[in-house]
Amino acid sequence: MKSNFIEKNNTEKSIWCSPQEIMAADGMPGSVAGVHYRANVQGWTKQKKEGVKGGKAVEYDVMSMPTKEREQVIAHLGLSTPDTGAQANEKQDSSELINKLTTTLINMIEELEPDEARKALKLLSKGGLLALMPLVFNEQKLYSFIGFSQQSIQTLMMLDALPEEKRKEILSKYGIHEQESVVVPSQEPQEVKKAV
């Protein structure tokens, strides 16, 4: 039978807790026997507790627990491990970045004309942030939101990657001619009178 007891000199990165401390954490068993049972089932590392007469008291290494239990006990103890400290820093960096993005977007939205704001809202509601900020997200996903099939998107990407002359040659075979500049009507549209 495998023993979970370890030597004292291997405990540098360990956090040792009594079963009573462990059972006080959220989501942990409500009795000492329950803590011992879970520790045996999950294979937590244990050691004899120092200074206890009779030598039957044990304490468990929190770092040997599965992630869920470990996080619950560490939170209960109010401790921070190197892992949780790094995660906290990463969350803080992410939170600061999101706050900065939010502020920037709000400032930009405040500068929009009412018509531009309506268009942006329509794009946002139809395609999400991807439609509003296509350069941030995958270009192929943007085209699929607009309604292009995957095959059309791939064809478009392939044609776009070709040299201009080759692209014109291929498109001309299908009667499609690229326009060099903006097309402007040669005359103003005539008003149409409705027949009564």
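Every residue, even glycine, has its Cβ placed from backbone N, Cα and C.
Features of the protein shown, as given by Swiss-Prot:
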type	residues	note
DOMAIN	13-81	domain 'HTH Mu-type'
MUTAGEN	Val183 to Ser	Resistant to ClpX-ClpP degradation
MUTAGEN	Lys193 to Ser	Resistant to ClpX-ClpP degradation
MUTAGEN	Val196 to Ser	Resistant to ClpX-ClpP degradation
Using DSSP, break the domain 'HTH Mu-type' (13-81) down into helix, strand and coil residues and give each count.
30 helix, 9 strand, 30 coil
Tell me, roughly as an integer, the mean pLDDT over the domain 'HTH Mu-type' (13-81).
86
